[in-house]
Amino acid sequence: MMKFSVIVPTYNSEKYITELLNSLAKQDFPKTEFEVVVVDDCSTDQTLQIVEKYRNKLNLKVSQLETNSGGPGKPRNVALKQAEGEFVLFVDSDDYINKETLKDAAAFIDEHHSDVLLIKMKGVNGRGVPQSMFKETAPEVTLLNSRIIYTLSPTKIYRTALLKDNDIYFPEELKSAEDQLFTMKAYLNANRISVLSDKAYYYATKREGEHMSSAYVSPEDFYEVMRLIAVEILNADLEEAHKDQILAEFLNRHFSFSRTNGFSLKVKLEEQPQWINALGDFIQAVPERVDALVMSKLRPLLHYARAKDIDNYRTVEESYRQGQYYRFDIVDGKLNIQFNEGEPYFEGIDIAKPKVKMTAFKFDNHKIVTELTLNEFMIGEGHYDVRLKLHSRNKKHTMYVPLSVNANKQYRFNIMLEDIKAYLPKEKIWDVFLEVQIGTEVFEVRVGNQRNKYAYTAETSALIHLNNDFYRLTPYFTKDFNNISLYFTAITLTDSISMKLKGKNKIILTGLDRGYVFEEGMASVVLKDDMIMGMLSQTSENEVEILLSKDIKKRDFKNIVKLNTAHMTYSLK
């Protein structure tokens, strides 16, 4: 028996299928060990003619449906029934695979006896792909000890006998999310599920005019698939507690990432009864005991979806978005919420950390100014206080910066270097946090991972003079989590900055090892017996110009003892 059957459903794929076929022809794996099964859904272009050109390069099976099925399910089923490989790999016609995919997968499967193998995906042309389950290669994972439930597309490798023996095929009557039902069935029936993440093996490509994805799918059709998945989980040959946990995790996924997320705030009011009825049919298939296992903020949504109560369902989603509730209190760090008069209290709802976006970050040798916004926070403005926290990497020292400006939930903090420079030498690295306080509860969030474009090149720094010593302050983004931190270290001025006279009344400061930013404005140079005023301007990231109010002689230039900017003095002698 050959090792693999690569299954490719096609429909009007002439513009991009060559890339896939080339990737299959270039496989670093014996051509006798895999077949390519192409089933065409009545293309009206040159798709099949292009495929036929690969007869001598690939072990091809090609067929065409008599009538267009309107979705990839039927072509995949026809191909699966034809498959002779020990394993099948489903590949969409607009995607392609790494030349080592089949070779590495075969070796991994032989070693670990996998029934389902997830291979690491990479998005191309802005295509989003699941990533969280591909952090590392794992010979065996489950639906509960991994993130595989968050990838239910069929683009994986399956043991053919697993699918055929358990009658796992794509439901052809369903035109939306049918692949999720297929993949969940495979997960539930597999003896071993594995993840191969050594490299990118599957390239998912964003194309224009994709086949089935843009067609309208009614709420009834969509939620019927979700209901069938719930039923499939509940009917699995597993312990009840285990099934309930899997179903709860599926609900977490569904309400977080599917079209259900925020639907009552997006769908037209006149269409919402149709949606809640279909969603309610799905949720009514979920036993109420499972509600206790889902993310706590979903429990009110499950309650009102099961009751098909669109008005209160909408109130919950709107309340979460605004962070405003009919009644609420916080007990032991959790929310107790009543969403409407006469409605039940929902207790013990976790307060998720807010997401913080750094919308601005500017600095010079005088101050650091950063602006932050809070996103997706369950508590509305007016119920919490914010402050910036600088915490030393060794966690021995902490500095707090109060809020300077609140402009429509845009929080600005001014870190005055004159106020904190005496504390900075105590530690080289200072991490930046936003603290959000609600009563006695404090939430701490690192800053910088989400941000607008950073205005400086890497290593751009500020020059600070403290107790006759010079230091540089360098903001940077951490390697692992891409958050902003401040690096503070002593330097030798002559190794870092050059100072030259240009003409008779301009002084040019140039960074030698990196760019240095200075506060623009009034400045002065102090000689042994004179002081000359000037205007400092940043002409580039590593060059500063001081335009003096009068000429200075070269011999006097060599005797400058101090340089004063608006808020910093640099002793040069």
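These residue numbers are counts, starting from 1, taken along the chain as shown.
Using N, Cα and C of the backbone, Cβ positions are placed for all residues, glycine too.
Given the structure is predicted, the values throughout are model-derived calculations rather than measurements.
Asp92 (mutagenesis position) falls within neither a helix nor a strand when secondary structure is assigned with DSSP, and so counts as coil. A 10 Å cutoff on Cβ-Cβ distances gives Asp92 (mutagenesis position) a total of 24 other Cβ atoms nearby, all chains included. Sequence annotations record features per position, and here Swiss-Prot assigns UDP-N-acetyl-alpha-D-glucosamine binding site to Pro9, Asp41, Asn68, Arg76, Asp92, Ser93, Asp94, Arg127, Glu178, Arg207, His211, Met212, Ser213.
A mutagenesis experiment is reported in Swiss-Prot for this position, Asp92 to Ala, and the note states: Loss of activity.
For the mutagenesis of Asp94 to Ala, Swiss-Prot gives this note: Loss of activity. The structure shown keeps the original residue.
The feature Mn(2+) binding site is assigned by Swiss-Prot to Asp94, with experimental evidence given as support.
Just so you know, the Cβ of Asp179 (mutagenesis position) picks up 21 other Cβ atoms within 10 Å once every protein chain is counted. Looking at Swiss-Prot, the entry for mutagenesis of Asp179 to Asn says: Severe decrease in activity.
Look at Swiss-Prot and you will find Asp179 tagged as active site, proton acceptor, backed by a curator's inference. According to DSSP, Asp179 (mutagenesis position) sits within a helical segment.
The note that Swiss-Prot attaches to the published mutagenesis Asp198 to Ala is: No change in activity. In the three-state DSSP reading, Asp198 (mutagenesis position) counts as coil. Shown in sequence order, Asp104, Lys120, Thr137 are the residues of the chain, 6+ apart in sequence, with a C-beta less than 8 angstroms from the C-beta of Asp198 (mutagenesis position).
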Rounded to an integer, what is the Cα-Cα distance in Å between Pro9 (UDP-N-acetyl-alpha-D-glucosamine binding site) and Asp92 (mutagenesis position)? 7
Could you measure between Asp94 (mutagenesis position) and Asp179 (mutagenesis position) for me? Cα positions, answer in whole angstrom. 17
Taking the recorded positions one at a time (Pro9, Asn68, Asp94, Glu178), which has its Cβ surrounded by the most other Cβ atoms within 10 Å? Pro9
Asp179 (mutagenesis position) and Asp92 (mutagenesis position), compared by Cα position, are separated in whole Å by 12
